Amino acid sequence: MVLSRRFAQVSSDEEDDVPITRSKGRNSASPEESLGKRRKRKTVKLYEDFEEKEADRKKKRKGNKEDEDMAEGDDDQAEEETNPEAEEEEDEEEEEKPDDACPVGDSVNVTGKGKGKRTHFNQFAYDGNTYDLEVPVLLVPEDKSQKPYVAIIKDITQTKDGSMMILGQWFYRPEEAEKRGGGNWQSSDTRELFYSFHRDEVPAESVMHRCVVYFVPAHKQLPKRKNNPGFIVRKVYDTVEKKLWKLTDKDYEDSKQREIDVLVKKTMNVLGDLPDLESEDMLVDQENVLKAKRSFRKVNISPVDVRREEDASLKAETPGSGAGISSEHYAILEKFDSLTGDAHRDKCLGKLLEAVQHICYIPENKQAGDEAKVGSDASHLEQDEKDTKPENGKDEKFLWPDAAVPQVCALENASHASLASDFQKYNQKMRTLVFNLKNTALLARRLLNGELEPATILNMSPTELKEGLTADETTKKEPDDADRMQMTSVRCSRCSQLTVGLRDIIQAGHGDRYQLECVDCGYSWYASRDEVSTLTIVTDKPAQGTEKEDIEKNLTSPRETNKPKDEALKTNDSNADNNPEASKKPE
(Lines of atoms letter the chains of each structure in order from A and count residues from 1; the text may use other names and numbers.)
(Lines give C-alpha, C1' and ligand atoms only; values in the text may rest on other atoms or scores of the structure.)
Protein backbone atom coordinates (compact mmCIF):
# COMPACT_ATOMS: atom_id res chain seq x y z
CA MET A 1 0.00 0.00 0.00
CA VAL A 2 2.81 2.47 0.72
CA LEU A 3 4.62 1.61 -2.35
CA SER A 4 1.64 2.20 -4.68
CA ARG A 5 0.80 5.42 -2.92
CA ARG A 6 4.34 6.83 -3.69
CA PHE A 7 4.28 5.88 -7.38
CA ALA A 8 0.94 7.56 -7.80
CA GLN A 9 2.24 10.77 -6.31
CA VAL A 10 5.31 10.89 -8.58
CA SER A 11 3.34 10.36 -11.79
CA SER A 12 1.00 13.25 -11.16
CA ASP A 13 1.34 16.40 -13.37
CA GLU A 14 1.31 18.78 -10.45
CA GLU A 15 4.33 17.14 -8.95
CA ASP A 16 6.22 17.32 -12.26
CA ASP A 17 5.65 21.01 -12.76
CA VAL A 18 6.84 22.15 -9.40
CA PRO A 19 10.32 20.60 -9.42
CA ILE A 20 10.96 21.86 -13.02
CA THR A 21 10.53 25.50 -12.16
CA ARG A 22 12.78 25.09 -9.16
CA SER A 23 15.54 23.37 -11.17
CA LYS A 24 15.75 26.13 -13.74
CA GLY A 25 17.12 28.53 -11.31
CA ARG A 26 19.89 26.24 -10.13
CA ASN A 27 21.07 24.30 -13.28
CA SER A 28 21.89 25.42 -16.74
CA ALA A 29 21.21 22.03 -18.31
CA SER A 30 18.44 21.40 -20.67
CA PRO A 31 15.05 20.47 -19.32
CA GLU A 32 15.08 16.99 -20.92
CA GLU A 33 18.40 16.06 -19.33
CA SER A 34 17.47 17.40 -16.02
CA LEU A 35 14.11 15.61 -16.13
CA GLY A 36 15.78 12.33 -17.08
CA LYS A 37 18.34 12.60 -14.25
CA ARG A 38 15.71 13.54 -11.73
CA ARG A 39 13.52 10.59 -12.70
CA LYS A 40 16.51 8.30 -12.54
CA ARG A 41 17.44 9.53 -9.08
CA LYS A 42 13.88 9.17 -7.86
CA THR A 43 13.64 5.69 -9.23
CA VAL A 44 16.87 4.63 -7.57
CA LYS A 45 15.80 6.28 -4.37
CA LEU A 46 12.46 4.57 -4.47
CA TYR A 47 14.10 1.19 -4.99
CA GLU A 48 16.51 1.86 -2.15
CA ASP A 49 13.60 2.87 0.05
CA PHE A 50 11.77 -0.27 -0.96
CA GLU A 51 14.77 -2.44 -0.09
CA GLU A 52 15.15 -0.67 3.23
CA LYS A 53 11.48 -1.20 3.95
CA GLU A 54 11.79 -4.86 3.03
CA ALA A 55 14.81 -5.19 5.30
CA ASP A 56 12.95 -3.42 8.08
CA ARG A 57 10.00 -5.67 7.55
CA LYS A 58 12.25 -8.74 7.70
CA LYS A 59 13.89 -7.41 10.83
CA LYS A 60 10.53 -6.69 12.31
CA ARG A 61 9.37 -10.19 11.43
CA LYS A 62 12.48 -11.67 13.07
CA GLY A 63 11.97 -9.45 16.06
CA ASN A 64 8.35 -10.41 16.27
CA LYS A 65 9.30 -14.08 16.17
CA GLU A 66 11.85 -13.59 18.92
CA ASP A 67 9.34 -11.55 20.89
CA GLU A 68 6.77 -14.25 20.40
CA ASP A 69 9.26 -16.89 21.52
CA MET A 70 10.19 -14.79 24.49
CA ALA A 71 6.55 -14.09 25.17
CA GLU A 72 5.80 -17.79 24.98
CA GLY A 73 8.64 -18.46 27.42
CA ASP A 74 7.36 -15.74 29.70
CA ASP A 75 3.86 -17.12 29.38
CA ASP A 76 5.11 -20.60 30.23
CA GLN A 77 7.00 -19.23 33.19
CA ALA A 78 3.98 -17.21 34.25
CA GLU A 79 1.82 -20.28 33.85
CA GLU A 80 4.29 -22.23 35.96
CA GLU A 81 4.16 -19.50 38.57
CA THR A 82 0.39 -19.33 38.51
CA ASN A 83 -0.13 -23.15 38.46
CA PRO A 84 0.05 -23.58 42.31
CA GLU A 85 -2.57 -20.91 42.75
CA ALA A 86 -4.70 -22.56 40.09
CA GLU A 87 -4.23 -25.92 41.79
CA GLU A 88 -5.19 -24.44 45.13
CA GLU A 89 -8.24 -22.89 43.54
CA GLU A 90 -9.12 -26.24 41.99
CA ASP A 91 -8.61 -27.97 45.37
CA GLU A 92 -10.78 -25.38 47.04
CA GLU A 93 -13.40 -25.93 44.39
CA GLU A 94 -13.17 -29.69 44.97
CA GLU A 95 -13.22 -29.28 48.76
CA GLU A 96 -16.09 -26.91 48.79
CA LYS A 97 -17.96 -27.55 52.02
CA PRO A 98 -21.49 -28.81 51.66
CA ASP A 99 -24.38 -27.20 53.39
CA ASP A 100 -24.33 -27.16 57.17
CA ALA A 101 -26.01 -29.96 59.07
CA CYS A 102 -29.65 -29.35 59.83
CA PRO A 103 -32.16 -31.10 62.07
CA VAL A 104 -34.82 -33.41 60.69
CA GLY A 105 -38.26 -33.59 62.20
CA ASP A 106 -39.64 -31.94 65.28
CA SER A 107 -37.67 -31.39 68.44
CA VAL A 108 -38.13 -33.93 71.22
CA ASN A 109 -36.75 -31.95 74.15
CA VAL A 110 -35.32 -28.58 75.17
CA THR A 111 -32.71 -28.22 77.90
CA GLY A 112 -30.76 -25.34 79.37
CA LYS A 113 -31.42 -21.64 79.37
CA GLY A 114 -29.87 -18.60 77.77
CA LYS A 115 -26.66 -19.29 75.88
CA GLY A 116 -26.66 -22.89 77.07
CA LYS A 117 -30.06 -23.67 75.60
CA ARG A 118 -30.10 -26.91 73.60
CA THR A 119 -32.83 -28.34 71.39
CA HIS A 120 -32.74 -32.12 71.02
CA PHE A 121 -33.69 -34.08 67.89
CA ASN A 122 -33.85 -37.71 66.81
CA GLN A 123 -32.36 -37.11 63.33
CA PHE A 124 -30.19 -34.71 61.41
CA ALA A 125 -29.21 -34.37 57.74
CA TYR A 126 -25.78 -33.60 56.36
CA ASP A 127 -24.28 -33.88 52.87
CA GLY A 128 -27.38 -35.58 51.53
CA ASN A 129 -27.45 -38.27 54.24
CA THR A 130 -29.71 -38.67 57.26
CA TYR A 131 -28.36 -39.92 60.58
CA ASP A 132 -30.37 -41.28 63.51
CA LEU A 133 -29.65 -41.93 67.16
CA GLU A 134 -27.78 -45.12 68.15
CA VAL A 135 -26.11 -45.31 64.72
CA PRO A 136 -22.33 -45.98 64.50
CA VAL A 137 -20.52 -43.48 62.27
CA LEU A 138 -17.01 -42.56 61.18
CA LEU A 139 -15.75 -39.12 62.22
CA VAL A 140 -13.04 -36.89 60.80
CA PRO A 141 -9.86 -37.24 62.93
CA GLU A 142 -7.90 -34.30 64.29
CA ASP A 143 -4.81 -35.27 62.31
CA LYS A 144 -5.01 -36.36 58.66
CA SER A 145 -2.43 -39.07 59.36
CA GLN A 146 -4.81 -40.75 61.83
CA LYS A 147 -7.53 -43.20 60.99
CA PRO A 148 -11.13 -41.99 61.23
CA TYR A 149 -12.71 -42.05 64.65
CA VAL A 150 -15.64 -44.40 65.34
CA ALA A 151 -18.53 -43.53 67.64
CA ILE A 152 -22.20 -44.22 68.28
CA ILE A 153 -24.52 -41.21 68.11
CA LYS A 154 -26.14 -40.87 71.53
CA ASP A 155 -27.66 -37.40 71.26
CA ILE A 156 -28.38 -34.79 68.57
CA THR A 157 -28.67 -31.18 69.69
CA GLN A 158 -28.85 -27.72 68.17
CA THR A 159 -27.31 -24.77 69.98
CA LYS A 160 -28.84 -21.33 70.26
CA ASP A 161 -26.80 -20.04 67.28
CA GLY A 162 -28.06 -22.90 65.06
CA SER A 163 -24.98 -25.16 65.16
CA MET A 164 -25.67 -28.89 65.18
CA MET A 165 -23.78 -31.01 67.71
CA ILE A 166 -23.74 -34.76 68.34
CA LEU A 167 -22.83 -36.64 71.51
CA GLY A 168 -20.75 -39.66 70.56
CA GLN A 169 -19.86 -42.73 72.59
CA TRP A 170 -16.39 -43.62 71.41
CA PHE A 171 -14.76 -46.78 70.20
CA TYR A 172 -11.00 -47.17 70.60
CA ARG A 173 -8.69 -48.80 68.12
CA PRO A 174 -6.08 -51.12 69.67
CA GLU A 175 -3.30 -48.64 68.91
CA GLU A 176 -5.29 -45.92 70.71
CA ALA A 177 -6.02 -47.97 73.86
CA GLU A 178 -3.20 -47.33 76.30
CA LYS A 179 -2.11 -49.67 79.08
CA ARG A 180 -1.57 -48.47 82.61
CA GLY A 181 2.03 -49.66 82.61
CA GLY A 182 2.76 -48.23 79.17
CA GLY A 183 2.24 -49.39 75.62
CA ASN A 184 -1.01 -50.28 73.89
CA TRP A 185 -3.38 -53.21 73.96
CA GLN A 186 -2.99 -55.64 71.10
CA SER A 187 -5.57 -57.44 69.00
CA SER A 188 -5.43 -60.53 66.82
CA ASP A 189 -7.92 -59.13 64.29
CA THR A 190 -7.54 -55.90 62.32
CA ARG A 191 -11.30 -55.35 62.44
CA GLU A 192 -11.46 -55.24 66.21
CA LEU A 193 -12.44 -52.13 68.14
CA PHE A 194 -12.76 -51.66 71.89
CA TYR A 195 -16.07 -50.32 73.18
CA SER A 196 -15.96 -47.69 75.93
CA PHE A 197 -18.31 -45.60 78.04
CA HIS A 198 -16.41 -42.40 77.24
CA ARG A 199 -18.64 -39.76 75.65
CA ASP A 200 -17.76 -36.47 74.01
CA GLU A 201 -19.55 -33.82 71.96
CA VAL A 202 -18.39 -32.91 68.44
CA PRO A 203 -19.87 -30.88 65.56
CA ALA A 204 -22.30 -32.77 63.37
CA GLU A 205 -20.30 -31.70 60.29
CA SER A 206 -17.43 -33.99 61.42
CA VAL A 207 -19.48 -37.07 60.47
CA MET A 208 -18.09 -38.82 57.38
CA HIS A 209 -20.56 -41.67 56.85
CA ARG A 210 -22.18 -44.62 58.54
CA CYS A 211 -20.36 -47.83 59.46
CA VAL A 212 -21.21 -51.31 60.76
CA VAL A 213 -20.10 -52.59 64.17
CA TYR A 214 -20.81 -56.12 65.43
CA PHE A 215 -20.79 -56.92 69.17
CA VAL A 216 -19.70 -60.55 69.49
CA PRO A 217 -19.63 -62.37 72.87
CA ALA A 218 -16.40 -64.01 73.96
CA HIS A 219 -17.70 -67.57 73.54
CA LYS A 220 -18.86 -67.04 69.93
CA GLN A 221 -16.88 -67.28 66.71
CA LEU A 222 -16.24 -64.09 64.75
CA PRO A 223 -18.28 -63.54 61.57
CA LYS A 224 -16.46 -64.00 58.28
CA ARG A 225 -15.02 -60.84 56.84
CA LYS A 226 -16.27 -61.57 53.32
CA ASN A 227 -19.87 -62.22 54.29
CA ASN A 228 -20.17 -59.58 57.02
CA PRO A 229 -17.79 -56.67 56.46
CA GLY A 230 -17.47 -54.22 59.31
CA PHE A 231 -15.87 -53.71 62.69
CA ILE A 232 -16.15 -56.20 65.56
CA VAL A 233 -16.21 -55.59 69.31
CA ARG A 234 -15.41 -58.25 71.90
CA LYS A 235 -14.01 -56.19 74.77
CA VAL A 236 -14.72 -53.00 76.69
CA TYR A 237 -11.93 -50.51 77.35
CA ASP A 238 -11.86 -48.79 80.73
CA THR A 239 -10.50 -45.32 80.01
CA VAL A 240 -9.80 -44.69 83.71
CA GLU A 241 -8.16 -47.95 84.79
CA LYS A 242 -6.65 -48.54 81.32
CA LYS A 243 -7.93 -52.12 81.34
CA LEU A 244 -9.96 -54.40 79.08
CA TRP A 245 -13.05 -56.36 80.13
CA LYS A 246 -15.10 -58.95 78.28
CA LEU A 247 -18.55 -58.17 76.93
CA THR A 248 -19.82 -61.22 78.79
CA ASP A 249 -18.60 -60.02 82.20
CA LYS A 250 -21.42 -59.33 84.64
CA ASP A 251 -19.57 -56.85 86.84
CA TYR A 252 -20.74 -53.67 85.13
CA GLU A 253 -23.21 -51.23 86.61
CA ASP A 254 -26.84 -52.06 85.90
CA SER A 255 -27.32 -49.31 83.31
CA LYS A 256 -24.08 -50.18 81.51
CA GLN A 257 -24.88 -53.89 81.61
CA ARG A 258 -28.26 -53.27 79.99
CA GLU A 259 -26.60 -51.15 77.32
CA ILE A 260 -24.15 -53.92 76.42
CA ASP A 261 -26.87 -56.57 76.44
CA VAL A 262 -28.94 -54.52 73.98
CA LEU A 263 -25.99 -54.10 71.60
CA VAL A 264 -25.17 -57.82 71.71
CA LYS A 265 -28.83 -58.69 71.10
CA LYS A 266 -28.95 -56.41 68.04
CA THR A 267 -25.87 -58.13 66.63
CA MET A 268 -27.33 -61.58 67.20
CA ASN A 269 -30.52 -60.53 65.43
CA VAL A 270 -28.49 -59.47 62.39
CA LEU A 271 -25.95 -62.31 62.28
CA GLY A 272 -28.10 -65.07 63.70
CA ASP A 273 -26.81 -67.68 66.10
CA LEU A 274 -23.03 -67.74 65.71
CA PRO A 275 -21.24 -71.05 66.40
CA ASP A 276 -19.48 -71.44 69.72
CA LEU A 277 -15.73 -71.43 70.04
CA GLU A 278 -13.88 -74.69 70.39
CA SER A 279 -13.12 -76.02 73.85
CA GLU A 280 -9.43 -75.11 73.71
CA ASP A 281 -10.24 -71.52 72.86
CA MET A 282 -12.74 -71.42 75.69
CA LEU A 283 -10.15 -72.65 78.18
CA VAL A 284 -7.67 -70.00 77.11
CA ASP A 285 -10.38 -67.36 77.27
CA GLN A 286 -11.40 -68.39 80.79
CA GLU A 287 -7.79 -68.20 81.95
CA ASN A 288 -7.51 -64.66 80.60
CA VAL A 289 -10.75 -63.67 82.32
CA LEU A 290 -9.55 -65.01 85.65
CA LYS A 291 -6.23 -63.18 85.35
CA ALA A 292 -7.98 -59.92 84.51
CA LYS A 293 -10.48 -60.16 87.35
CA ARG A 294 -7.93 -60.81 90.08
CA SER A 295 -7.27 -57.11 90.36
CA PHE A 296 -10.82 -55.99 91.09
CA ARG A 297 -12.91 -58.95 92.23
CA LYS A 298 -12.62 -60.74 95.51
CA VAL A 299 -10.97 -64.09 94.98
CA ASN A 300 -13.34 -66.95 95.75
CA ILE A 301 -11.24 -69.41 97.71
CA SER A 302 -12.57 -72.91 97.51
CA PRO A 303 -13.68 -74.22 100.92
CA VAL A 304 -11.02 -76.16 102.72
CA ASP A 305 -11.96 -79.73 103.46
CA VAL A 306 -11.44 -79.75 107.21
CA ARG A 307 -12.22 -83.43 107.37
CA ARG A 308 -8.79 -84.39 106.09
CA GLU A 309 -6.92 -82.47 108.78
CA GLU A 310 -9.21 -83.40 111.66
CA ASP A 311 -9.59 -87.03 110.64
CA ALA A 312 -5.85 -87.38 110.26
CA SER A 313 -5.15 -85.95 113.71
CA LEU A 314 -7.83 -87.97 115.52
CA LYS A 315 -7.32 -91.68 115.96
CA ALA A 316 -10.02 -94.22 116.61
CA GLU A 317 -10.08 -95.43 120.18
CA THR A 318 -11.25 -98.86 119.10
CA PRO A 319 -10.60 -100.72 115.87
CA GLY A 320 -14.29 -100.70 114.97
CA SER A 321 -15.10 -97.11 115.87
CA GLY A 322 -15.38 -94.31 113.37
CA ALA A 323 -12.67 -91.70 113.00
CA GLY A 324 -12.89 -89.01 115.70
CA ILE A 325 -15.71 -90.69 117.69
CA SER A 326 -15.26 -92.07 121.15
CA SER A 327 -15.92 -95.75 121.61
CA GLU A 328 -18.88 -95.00 123.90
CA HIS A 329 -20.74 -92.80 121.41
CA TYR A 330 -19.85 -95.06 118.50
CA ALA A 331 -21.28 -98.04 120.36
CA ILE A 332 -24.46 -96.11 121.14
CA LEU A 333 -24.98 -95.10 117.51
CA GLU A 334 -24.25 -98.64 116.37
CA LYS A 335 -26.75 -100.06 118.86
CA PHE A 336 -29.51 -97.73 117.66
CA ASP A 337 -28.54 -98.36 114.03
CA SER A 338 -27.95 -94.63 113.52
CA LEU A 339 -24.58 -94.70 111.74
CA THR A 340 -24.72 -93.02 108.34
CA GLY A 341 -21.65 -94.62 106.78
CA ASP A 342 -20.06 -91.21 106.29
CA ALA A 343 -17.14 -90.77 108.68
CA HIS A 344 -17.62 -87.03 109.00
CA ARG A 345 -21.38 -87.23 109.61
CA ASP A 346 -20.86 -89.97 112.20
CA LYS A 347 -18.31 -87.78 113.95
CA CYS A 348 -20.82 -84.89 114.05
CA LEU A 349 -23.45 -87.22 115.53
CA GLY A 350 -21.01 -88.25 118.22
CA LYS A 351 -20.27 -84.62 119.12
CA LEU A 352 -23.97 -83.77 119.31
CA LEU A 353 -24.56 -86.72 121.62
CA GLU A 354 -21.72 -85.58 123.82
CA ALA A 355 -23.17 -82.04 123.88
CA VAL A 356 -26.56 -83.15 125.29
CA GLN A 357 -25.21 -85.85 127.60
CA HIS A 358 -24.80 -83.45 130.54
CA ILE A 359 -28.58 -83.03 130.98
CA CYS A 360 -29.44 -86.71 130.64
CA TYR A 361 -30.09 -88.95 133.61
CA ILE A 362 -27.89 -92.01 133.98
CA PRO A 363 -29.36 -94.64 136.32
CA GLU A 364 -27.16 -95.60 139.25
CA ASN A 365 -27.49 -99.29 138.46
CA LYS A 366 -25.76 -98.86 135.12
CA GLN A 367 -22.93 -101.34 134.88
CA ALA A 368 -19.61 -100.72 133.27
CA GLY A 369 -20.30 -103.37 130.66
CA ASP A 370 -23.48 -101.76 129.32
CA GLU A 371 -23.46 -100.37 125.85
CA ALA A 372 -24.26 -96.90 127.09
CA LYS A 373 -21.71 -96.80 129.88
CA VAL A 374 -20.33 -93.52 130.96
CA GLY A 375 -16.82 -92.68 129.83
CA SER A 376 -13.75 -91.90 131.88
CA ASP A 377 -15.08 -88.41 132.61
CA ALA A 378 -18.24 -89.68 134.33
CA SER A 379 -17.45 -87.86 137.55
CA HIS A 380 -17.19 -84.59 135.67
CA LEU A 381 -20.49 -85.24 133.91
CA GLU A 382 -22.20 -86.05 137.21
CA GLN A 383 -20.95 -82.76 138.61
CA ASP A 384 -22.32 -80.97 135.56
CA GLU A 385 -25.65 -82.71 136.11
CA LYS A 386 -25.82 -81.41 139.66
CA ASP A 387 -25.00 -77.89 138.51
CA THR A 388 -27.41 -77.81 135.60
CA LYS A 389 -30.22 -79.97 136.97
CA PRO A 390 -33.32 -77.83 137.50
CA GLU A 391 -35.16 -77.71 140.79
CA ASN A 392 -38.23 -79.53 139.48
CA GLY A 393 -36.12 -82.58 138.64
CA LYS A 394 -37.41 -82.98 135.10
CA ASP A 395 -33.98 -84.10 133.89
CA GLU A 396 -34.75 -87.58 135.18
CA LYS A 397 -37.05 -88.19 132.24
CA PHE A 398 -34.14 -87.78 129.81
CA LEU A 399 -32.73 -91.29 130.17
CA TRP A 400 -29.35 -91.75 128.60
CA PRO A 401 -29.05 -92.57 125.74
CA ASP A 402 -32.64 -93.46 124.80
CA ALA A 403 -33.94 -89.89 124.98
CA ALA A 404 -30.92 -88.34 123.24
CA VAL A 405 -30.22 -90.47 120.16
CA PRO A 406 -33.50 -89.96 118.22
CA GLN A 407 -33.53 -86.19 118.67
CA VAL A 408 -29.84 -85.79 117.90
CA CYS A 409 -30.14 -87.90 114.74
CA ALA A 410 -33.17 -85.88 113.60
CA LEU A 411 -31.24 -82.63 114.12
CA GLU A 412 -28.25 -83.90 112.13
CA ASN A 413 -30.44 -85.22 109.31
CA ALA A 414 -32.20 -81.86 108.99
CA SER A 415 -28.85 -80.06 108.86
CA HIS A 416 -27.48 -82.41 106.22
CA ALA A 417 -30.63 -82.16 104.10
CA SER A 418 -30.47 -78.36 103.95
CA LEU A 419 -26.69 -77.86 103.79
CA ALA A 420 -25.39 -80.99 102.08
CA SER A 421 -24.40 -79.03 98.96
CA ASP A 422 -22.13 -76.70 100.94
CA PHE A 423 -19.74 -78.60 103.20
CA GLN A 424 -18.35 -75.41 104.74
CA LYS A 425 -21.79 -74.21 105.90
CA TYR A 426 -22.70 -77.68 107.16
CA ASN A 427 -19.51 -77.91 109.20
CA GLN A 428 -20.04 -74.41 110.64
CA LYS A 429 -23.64 -75.19 111.61
CA MET A 430 -22.56 -78.37 113.42
CA ARG A 431 -19.96 -76.48 115.44
CA THR A 432 -22.54 -73.82 116.39
CA LEU A 433 -25.07 -76.41 117.53
CA VAL A 434 -22.54 -78.38 119.55
CA PHE A 435 -21.32 -75.23 121.32
CA ASN A 436 -24.80 -73.96 122.23
CA LEU A 437 -26.15 -77.36 123.30
CA LYS A 438 -23.21 -77.73 125.67
CA ASN A 439 -23.52 -74.26 127.19
CA THR A 440 -27.30 -73.71 127.12
CA ALA A 441 -29.10 -76.35 129.15
CA LEU A 442 -32.50 -74.88 128.28
CA LEU A 443 -31.84 -75.36 124.57
CA ALA A 444 -30.74 -78.97 125.10
CA ARG A 445 -33.77 -79.79 127.26
CA ARG A 446 -36.19 -78.23 124.77
CA LEU A 447 -34.59 -80.27 121.98
CA LEU A 448 -34.88 -83.56 123.84
CA ASN A 449 -38.43 -83.03 125.08
CA GLY A 450 -39.62 -82.02 121.61
CA GLU A 451 -40.53 -78.41 122.36
CA LEU A 452 -38.28 -77.22 119.55
CA GLU A 453 -38.34 -78.95 116.18
CA PRO A 454 -34.98 -79.55 114.43
CA ALA A 455 -36.00 -77.21 111.60
CA THR A 456 -36.77 -74.46 114.13
CA ILE A 457 -33.38 -74.85 115.81
CA LEU A 458 -31.61 -74.63 112.44
CA ASN A 459 -33.30 -71.28 111.73
CA MET A 460 -32.57 -69.75 115.13
CA SER A 461 -30.08 -66.90 115.32
CA PRO A 462 -26.97 -67.09 117.53
CA THR A 463 -28.69 -64.91 120.14
CA GLU A 464 -31.76 -67.14 120.16
CA LEU A 465 -29.59 -70.25 120.51
CA LYS A 466 -27.77 -68.65 123.42
CA GLU A 467 -31.04 -67.84 125.20
CA GLY A 468 -32.74 -71.09 124.23
CA LEU A 469 -35.80 -69.12 123.12
CA THR A 470 -37.12 -67.99 119.77
CA ALA A 471 -37.69 -64.32 119.01
CA ASP A 472 -41.46 -64.62 119.51
CA GLU A 473 -41.01 -66.29 122.87
CA THR A 474 -38.56 -63.63 123.99
CA THR A 475 -41.02 -60.88 123.08
CA LYS A 476 -43.82 -62.52 125.05
CA LYS A 477 -41.65 -62.79 128.15
CA GLU A 478 -40.69 -59.12 128.12
CA PRO A 479 -42.66 -57.12 130.73
CA ASP A 480 -45.10 -54.46 129.62
CA ASP A 481 -44.34 -50.79 129.95
CA ALA A 482 -46.91 -50.55 132.71
CA ASP A 483 -45.03 -53.16 134.75
CA ARG A 484 -41.75 -51.27 134.44
CA MET A 485 -43.14 -47.81 135.28
CA GLN A 486 -44.46 -46.35 138.52
CA MET A 487 -48.13 -45.73 137.88
CA THR A 488 -49.57 -42.45 139.10
CA SER A 489 -53.03 -41.07 139.75
CA VAL A 490 -52.67 -38.37 137.12
CA ARG A 491 -55.29 -38.46 134.37
CA CYS A 492 -54.10 -38.31 130.74
CA SER A 493 -55.15 -35.06 129.08
CA ARG A 494 -55.58 -36.77 125.71
CA CYS A 495 -57.45 -40.00 126.40
CA SER A 496 -58.64 -39.16 129.98
CA GLN A 497 -57.48 -42.54 131.25
CA LEU A 498 -55.84 -43.15 134.62
CA THR A 499 -52.96 -45.07 133.08
CA VAL A 500 -50.18 -42.51 133.45
CA GLY A 501 -46.79 -43.61 134.67
CA LEU A 502 -43.54 -41.93 135.59
CA ARG A 503 -41.11 -42.52 132.76
CA ASP A 504 -38.06 -40.51 133.83
CA ILE A 505 -36.81 -37.80 136.19
CA ILE A 506 -34.69 -35.15 134.50
CA GLN A 507 -32.29 -33.01 136.52
CA ALA A 508 -31.66 -29.74 134.70
CA GLY A 509 -31.63 -26.04 135.45
CA HIS A 510 -33.30 -24.77 138.61
CA GLY A 511 -35.43 -27.82 139.32
CA ASP A 512 -36.28 -31.36 138.44
CA ARG A 513 -38.73 -32.23 135.72
CA TYR A 514 -40.72 -35.43 135.56
CA GLN A 515 -41.56 -37.19 132.30
CA LEU A 516 -45.02 -38.73 132.39
CA GLU A 517 -46.39 -41.13 129.79
CA CYS A 518 -49.79 -42.62 129.18
CA VAL A 519 -49.61 -46.36 128.68
CA ASP A 520 -52.84 -46.53 126.66
CA CYS A 521 -52.32 -43.80 124.07
CA GLY A 522 -48.57 -43.25 124.39
CA TYR A 523 -48.91 -39.50 124.98
CA SER A 524 -45.91 -38.11 126.85
CA TRP A 525 -45.41 -34.78 128.59
CA TYR A 526 -43.31 -33.12 131.27
CA ALA A 527 -44.46 -31.92 134.66
CA SER A 528 -42.74 -29.84 137.29
CA ARG A 529 -41.79 -31.10 140.67
CA ASP A 530 -44.60 -29.16 142.30
CA GLU A 531 -47.20 -30.82 140.08
CA VAL A 532 -46.11 -34.37 140.87
CA SER A 533 -44.69 -33.95 144.35
CA THR A 534 -47.37 -36.29 145.70
CA LEU A 535 -48.26 -39.18 143.42
CA THR A 536 -50.38 -42.23 143.96
CA ILE A 537 -48.51 -45.41 143.13
CA VAL A 538 -50.78 -48.26 142.09
CA THR A 539 -49.81 -51.55 143.72
CA ASP A 540 -50.17 -55.00 142.22
CA LYS A 541 -53.53 -55.77 140.75
CA PRO A 542 -55.96 -56.92 143.47
CA ALA A 543 -57.99 -60.06 143.30
CA GLN A 544 -61.13 -59.99 141.24
CA GLY A 545 -64.05 -58.45 143.08
CA THR A 546 -61.94 -56.39 145.52
CA GLU A 547 -61.33 -52.70 145.37
CA LYS A 548 -58.01 -51.27 144.30
CA GLU A 549 -55.79 -50.03 147.09
CA ASP A 550 -54.20 -46.60 146.66
CA ILE A 551 -51.08 -45.73 148.53
CA GLU A 552 -49.81 -42.20 148.67
CA LYS A 553 -46.13 -41.94 148.13
CA ASN A 554 -44.12 -38.76 148.41
CA LEU A 555 -41.57 -38.43 145.63
CA THR A 556 -38.48 -36.55 146.71
CA SER A 557 -35.95 -34.92 144.48
CA PRO A 558 -32.53 -36.58 144.18
CA ARG A 559 -31.12 -33.34 145.59
CA GLU A 560 -33.01 -33.89 148.85
CA THR A 561 -31.69 -37.36 149.56
CA ASN A 562 -29.12 -35.96 151.95
CA LYS A 563 -31.67 -33.85 153.89
CA PRO A 564 -33.06 -35.13 157.16
CA LYS A 565 -36.21 -37.15 156.85
CA ASP A 566 -38.34 -34.66 158.77
CA GLU A 567 -37.19 -31.77 156.61
CA ALA A 568 -37.94 -33.67 153.41
CA LEU A 569 -41.44 -34.52 154.60
CA LYS A 570 -42.00 -30.92 155.56
CA THR A 571 -41.01 -29.77 152.10
CA ASN A 572 -43.36 -32.24 150.44
CA ASP A 573 -46.26 -31.18 152.67
CA SER A 574 -45.74 -27.55 151.81
CA ASN A 575 -45.67 -28.37 148.11
CA ALA A 576 -48.88 -30.30 148.49
CA ASP A 577 -50.54 -27.31 150.14
CA ASN A 578 -49.44 -25.04 147.31
CA ASN A 579 -50.73 -27.44 144.68
CA PRO A 580 -53.88 -29.11 145.99
CA GLU A 581 -54.83 -30.42 142.53
CA ALA A 582 -51.76 -32.67 142.45
CA SER A 583 -52.67 -34.32 145.74
CA LYS A 584 -56.27 -35.06 144.85
CA LYS A 585 -57.21 -38.69 144.62
CA PRO A 586 -59.33 -39.97 141.80
CA GLU A 587 -62.95 -40.35 142.69
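Using the three backbone atoms N, Cα and C, a Cβ is placed for every residue, glycine included.
No substitution from the list is modelled in this structure, which keeps its original residues.
Summarising the annotation, Swiss-Prot assigns domain 'BAH' to 129-248.
Look at TYR149 (mutagenesis position): DSSP puts it in a strand. What Swiss-Prot notes for the published mutagenesis of TYR149 to Ala is this: Reduced binding to trimethylated histone H3 lysine 27 (H3K27me3). Not able to rescue disruption phenotype; when associated with A-170 and A-172.
The Cβ of TRP170 (mutagenesis position) lies under 8 Å from the Cβ of TYR149, VAL150, ALA151, SER196, HIS198, ARG199, ASP200, each of which sits 6+ residues away along the same chain. Annotation of the published mutagenesis TRP170 to Leu in Swiss-Prot: Lost binding to methylated histone H3 lysine 27 (H3K27me3, H3K27me2 and H3K27me1) and accelerated flowering time under long-day conditions; when associated with A-172; the original residue is retained in the structure shown.
While the structure shown retains the original residue, Swiss-Prot records the mutagenesis experiment TRP170 to Ala with this note: Lost binding to methylated histone H3 lysine 27 (H3K27me3, H3K27me2 and H3K27me1). Not able to rescue disruption phenotype. Not able to rescue disruption phenotype; when associated with A-149 and A-172.
According to Swiss-Prot, the mutagenesis experiment TYR172 to Ala carries the following note: Lost binding to trimethylated histone H3 lysine 27 (H3K27me3). Lost binding to methylated histone H3 lysine 27 (H3K27me3, H3K27me2 and H3K27me1) and accelerated flowering time under long-day conditions; when associated with L-170. Not able to rescue disruption phenotype; when associated with A-149 and A-172. Sequence-distant contacts of TYR172 (mutagenesis position), defined by Cβ-Cβ distance under 8 angstroms and a gap of at least six in the same chain, are LEU193, PHE194, SER196, TYR237, THR239.
Annotation of the mutagenesis experiment HIS198 to Ala in Swiss-Prot: Reduced binding to trimethylated histone H3 lysine 27 (H3K27me3). Its own atom aside, the Cβ of HIS198 (mutagenesis position) has 15 Cβ atoms within 10 angstroms in the protein chains shown.
A mutagenesis experiment is reported in Swiss-Prot for this position, ASP200 to Ala, and the note states: Lost binding to trimethylated histone H3 lysine 27 (H3K27me3).
Annotated domain 'TFIIS central' per Swiss-Prot: 344-493, in sequence order, evidence recorded as sequence analysis.
In this structure, ASP200 (mutagenesis position) is part of a beta strand by DSSP. Mean pLDDT of the predicted structure over the domain 'BAH' (129-248): 89.
Of all the mutagenesis positions listed here (TYR149, ASP200), the one with the fewest other CB atoms within 10 A of its own CB is ASP200. In terms of DSSP secondary structure, the domain 'BAH' (129-248) contains 3 helix, 61 strand, 56 coil.
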